[in-house]
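> Annotations for this protein, taken from Swiss-Prot, read as follows:
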DOMAIN    1-114  domain 'C2 1'
MUTAGEN   D21 to A  Inhibits translocation to the cell membrane in a calcium-dependent manner and does not inhibit neuronal progenitor cell differentiation; when associated with A-90
BINDING   D21, D80, D82, D92  Ca(2+) 2 binding site
MUTAGEN   D90 to A  Inhibits translocation to the cell membrane in a calcium-dependent manner and does not inhibit neuronal progenitor cell differentiation; when associated with A-21
DOMAIN    123-245  domain 'C2 2'
BINDING   D153, D214, D216, D222  Ca(2+) 4 binding site
MUTAGEN   D216 to A  Inhibits translocation to the cell membrane in a calcium-dependent manner and does not inhibit neuronal progenitor cell differentiation; when associated with A-222
MUTAGEN   D222 to A  Inhibits translocation to the cell membrane in a calcium-dependent manner and does not inhibit neuronal progenitor cell differentiation; when associated with A-216
Amino acid sequence: MAHCVTLVQLSISCDHLIDKDIGSKSDPLCVLLQDVGGGSWAELGRTERVRNCSSPEFSKTLQLEYRFETVQKLRFGIYDIDNKTPELRDDDFLGGAECSLGQIVSSQVLTLPLMLKPGKPAGRGTITVSAQELKDNRVVTMEVEARNLDKKDFLGKSDPFLEFFRQGDGKWHLVYRSEVIKNNLNPTWKRFSVPVQHFCGGNPSTPIQVQCSDYDSDGSHDLIGTFHTSLAQLQAVPAEFECIHPEKQQKKKSYKNSGTIRVKICRVETEYSFLDYVMGGCQINFTVGVDFTGSNGDPSSPDSLHYLSPTGVNEYLMALWSVGSVVQDYDSDKLFPAFGFGAQVPPDWQVSHEFALNFNPSNPYCAGIQGIVDAYRQALPQVRLYGPTNFAPIINHVARFAAQAAHQGTASQYFMLLLLTDGAVTDVEATREAVVRASNLPMSVIIVGVGGADFEAMEQLDADGGPLHTRSGQAAARDIVQFVPYRRFQNAPREALAQTVLAEVPTQLVSYFRAQGWAPLKPLPPSAKDPAQAPQA
């Protein structure tokens with residue numbers, strides 16, 4: 001499971017703080033806390049104190065891990081520091097604000113009003129937070145060939161492969177090993193990419209040793225030759241190096257080399273991350289499809305999967321809240337289309353496989369996750385559960401919007417469809433066709449199985465064992481479906497379902513935009529204060 005975990009740093013500033021000091025302005029400091037569950041908050045860090053300032057811009061950034069698949073609730077507290085003790089209880093509280101880390105990274109720059117307590121603003125005070133990913137996302141891409149390598153095998157030519165080592169801590173560290181090319185003294189190895197940080201520690205002058213060896217199946221590989229270089233020298237393509245065998249060089253005065261290594265391509269490129277796209281303004285458009293087929297059971301019966309408990313919930317709603325609460329932070333307008341399928345709908349009672357939950361086909365958008373919940377509760381008594389379980393219509397519906405977004409040729413939108421269903425899909429072939437077509441578009445499909453039915457067909461759509469194929473043999477361009485049965489998480493922490501089904505989304509989004517060659521949109525520059533007016537701590 002490829003969780004999206006990376007380190008981000010938060011830059012913080014405030015405006016119009018209330019003054020607690022008599023005869024002067026406050027001396028503010030910001031403390032950052034994270035919700036760790038059970039009503040507890042853990043402190044992650046503090047900025048420096050800025051003296052005598054009501055609109056501080058803190059120079060010390062605060063770092064924390066970012067996880068896409070989790071709602072990371074944060075609390076910022078601003079305090080007027082008038083002593084040297086680390087305790088905050090004896091300092092004046094100037095206001096606080098709460099948000100999620102997802103809101104910060106998707107907003108690029110987030111400004112919130114400071115509150116002294118719920119419902120009581122801290123005057124005109126505001127806090128502004130921006131995030132930056134702490135990551136060297138450069139990769140070095142190379143293509144290398146050799147000429148006239150020494151023959152090492154008695155009954156054939158050599159089976160050469162390359163190894164690249166980085167110098168550090170007085171040792172040589174292996175950073176890349178190529179494939180073996182059998183029986184060839186003039187090989188060209190496959191193009192490869194290595195993170196710059198791993199390849200040379202980020203320093204293009206770091207010594208690099210390259211070894212060319214003859215492969216032996218018992219592990220006793222024979223050295224053909226070696227040379228020393230650096231990333232800076234490798235980039236001077238076409239670069240050519242003599243492959244030297246130290247022992248042969250010492251023994252034979254006439255020794256020249258054991259072949260030459262030629263670097264055909266060596267370039268440093270930026271490999272964009274999920275956060276690069278999100279912080280560049282990419283919107284994640286969230287759509288929900290709910291199964292209203294007869295196999296769910298009569299909603300008025302406590303045995304029905306659609307039965308609403310005395311607290312107004314069921315498995316469908318709990319799954320929706322779990323996933324939706326994470327995704328909603330990445331959609332600026334928080335208007336989500338929501339559909340039902342497999343029911344007879346009024347007024348003509350025809351079976352529909354993509355009816356708007358709010359019964360407004362021209363505007364199926366619901367305001368936030370709560371809006372979807374409200375529409376679902378209102379639709380439930382107005383439809384007749386029927387069948388069959390067809391996924392293709394809703395997948396194709398979302399795919400049409402994804403295709404329009406793709407036509408723009410920018411990394412501005414990505415679509416996520418959440419299907420909540422109680423049983424096996426009926427239109428298997430049509431769904432396969434829809435998923436394979438959608439794999440070429442900026443979208444992902446998440447299926448949550450509700451109830452205890454046999455979900456084997458869903459596992460096939462997940463395609464973790466290999467690419468999904470249509471009946472005609474067309475393969476999916478990438479894996480875009482993630483399926484999980486809800487009951488596997490029934491007794492797990494509430495956030496466990498979202499962590500599992502959303503773990504692959506960052507990789508799916510990045511793989512799509514990378515395949516198209518689309519860089520992130522340029523993020524909006526944070527509003528900067530005049531450095532000449534910045535107070536000193």
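Every residue gets a Cβ built from N, Cα and C, even glycine.
Keep in mind that this is a model prediction, so the values were computed, not measured.
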> Measuring Cα to Cα, tell me the gap between D92 (Ca(2+) 2 binding site) and D222 (mutagenesis position) in whole angstrom.
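Rounded to a whole number, the Cα-Cα distance is 71 Å.
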> A 10 Å Cβ contact count, applied to the recorded positions D90, D214: which residue has the minimum?
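Comparing Cβ neighbours within 10 Å for the recorded positions D90, D214, D90 has the fewest.
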> Using DSSP and collapsing to three states, where does D92 (Ca(2+) 2 binding site) fall: helix, strand or coil?
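Strand, per DSSP.
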> List, in sequence order, those binding-site residues among D80, D82, D214 whose Cα sits within 10 Å of the Cα of D222 (mutagenesis position).
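Checking Cα-Cα distances against D222 (mutagenesis position), the binding-site residues within 10 Å turn out to be D214.
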> Quick check for the class: what is the C-alpha distance, in angstrom and rounded, between D82 (Ca(2+) 2 binding site) and D90 (mutagenesis position)?
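The separation of the Cα atoms works out to 9 Å.
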> Of all the recorded positions given, namely D80, D214, D216, which is spatially nearest to D90 (mutagenesis position) at the Cα level?
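Going through D80, D214, D216 one by one, the Cα closest to that of D90 (mutagenesis position) is D80.
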> When neighbour density is defined as the number of other C-beta atoms within 10 angstroms of a residue's C-beta, which of the recorded positions D92, D216 has the lowest density?
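It is D216 that, of the recorded positions D92, D216, has the fewest other Cβ atoms within 10 Å.
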> According to DSSP, folded down to helix, strand and coil, what is D216 (mutagenesis position)?
coil
> Applying a 10 Å Cβ distance cut-off over all chains shown, what neighbour count does D82 (Ca(2+) 2 binding site) have?
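Step by step: centre on the Cβ of D82 (Ca(2+) 2 binding site), count other Cβ atoms within 10 Å, giving 14.
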> Take the domain 'C2 1' (1-114) and average the pLDDT across it for me.
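Here the predicted model's pLDDT, averaged over the domain 'C2 1' (1-114), is 91.
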